[in-house]
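Input: a single structure, listed below in structure tokens.
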Amino acid sequence: MAQQMSPGQHGSECIHDNAQSHLPPYVDCDSAGFRNNRSNLTLKFSSDFEKAQKAMEFCSDVCAVYFPADLDVVFNSEIENELAVDICEWRFFPCFSESLKRLAISMSRLSSLQIDLSYERRTLLHHHLVWIFLMDEVCERLPLLGLHDTMERKYLENLKNITMDLPIEDLNQYKGICPDDLLQVALDVQRILAEDLMPLKRALLEESHVQKCSETLCLFFDNQYEEGKIFFKRPTTHQIMSTRGYTIGTNMVFLLFLQTPMVDLYNADDPGLVQLSILVALFHDFIGLQKDLDSLKQDCDGSVGLNLVRVSMQESGHDEKEALQTVVRRLNSYCHGLEFFMSAYTPLCKQLYQEILKFVFALYDYHLLGATESSNSRYGWHRVSDYKA
């Protein structure tokens, strides 16, 4: 397990003028940024919308993300470390590949976000985050094997039935057709949902909350199937967008950390929540572009052709840097606009969106830093503290 790092290991940190601000130290820090192993582009964060937008006008090698100043994105290192220990003792942990084990440990950071949530609820959230990566691996590989309309359909139907406590079909009928390792992953995914996630939800959440979780998860499965149909069809941005707000999976994560009053307001088809999920998808595709391009060459993941940044490059004729800056400008404009419109919401609705937006930016942080503020090597980005504009 990664050990907690001391502040000195990151070099000099920026101190915010507002002592009450709980912005991550890389926000509004002129000397801090992130670079990818495969590019000289620098990613920076600013709580000043105009400054972020202008930074990209003056420098083609910078992407400046707007980070709203009133978001409390803080993580609890004690909880993070405890979750990291506990996930290693989870009975399903031995089922994971070495890379997924490392990912599971790093996700303890995301599950330690400073919010009003019991440790048991955090454990459920942590298990779900790990499970969704395992579940998605099956959906990414089956279309490459020509099994989308057969085994994948049955796999997703089984998962839906598990959420509704209905019988499932035995996937072993595909033994000899599907590689043994992938078949075992699919079986493990079903077991974790049936034996761990659903029992935890029923034990920790109110019945109406569990019902919303199941409905949202089934919507996710339905869109996963629809998305699999276009893996090899050179889809347009508009075709991808019709499912991506659901298949990015964040609506389910939102539900797992919300408290009852806000859960009552939650609607998986709420256009605003779908847009926030697209926000996550755009940043995910931004941060994962190089990884997806590598996977495309290796032909090991059918979903990489759906990367919205890559598709926008094909449609617009932009080079990589232009496409990345365009995506970031879109992210910034949406967030800035949302802040304005939220002022007209009811207090509870505003709180719902504020909490979800906080988690969106916690995801940004996780994608870049991973566990204990180190570096999330999954996407090839690393922190640089000596950047000069």
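Every residue number used here counts from 1 along the chain in the order it is shown.
Backbone N, Cα and C atoms are what each Cβ position is placed from, and that goes for glycine too.
The following features are taken from Swiss-Prot:
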type: BINDING; residues: ASP136, GLU140; note: Mg(2+) 1 binding site
type: BINDING; residues: ASP136, GLU140; note: Mg(2+) 2 binding site
type: MUTAGEN; residues: GLU137 to Asp; note: Does not affect the sesquiterpene synthase activity
type: MUTAGEN; residues: ILE240 to Tyr; note: Strongly reduces the sesquiterpene synthase activity
type: MUTAGEN; residues: HIS284 to Asn; note: Reduces the sesquiterpene synthase activity
type: BINDING; residues: HIS284, GLY288, ASP292; note: Mg(2+) 3 binding site
type: MUTAGEN; residues: PHE286 to Ile, Leu or Val; note: Reduces the sesquiterpene synthase activity
type: MUTAGEN; residues: GLY288 to Ser; note: Reduces the sesquiterpene synthase activity
type: MUTAGEN; residues: ASP292 to Glu; note: Strongly reduces the sesquiterpene synthase activity
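Structure coloured by features recorded in Swiss-Prot.
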| residue | record | CB count, 10 Å |
| --- | --- | --- |
| ASP136 | Mg(2+) 1 binding site | 17 |
| GLU137 | mutagenesis position | 17 |
| GLU140 | Mg(2+) 1 binding site | 18 |
| ILE240 | mutagenesis position | 21 |
| HIS284 | mutagenesis position | 21 |
| PHE286 | mutagenesis position | 23 |
| GLY288 | mutagenesis position | 20 |
| ASP292 | mutagenesis position | 19 |
- prompt: Taking the centroid of the Cβ atoms of HIS284, GLY288, ASP292 (Mg(2+) 3 site), which other same-chain residues have Cβ within 8 Å of it?
  reply: ASP285, PHE286, ILE287, LEU289, LYS291, VAL304, ASN307, VAL309, TYR379
Message: Measuring Cα to Cα, how many Å separate PHE286 (mutagenesis position) from GLU140 (Mg(2+) 1 binding site)?
response: 19
- prompt: Can you check what DSSP calls GLU137 (mutagenesis position), collapsed to helix, strand or coil?
  reply: helix
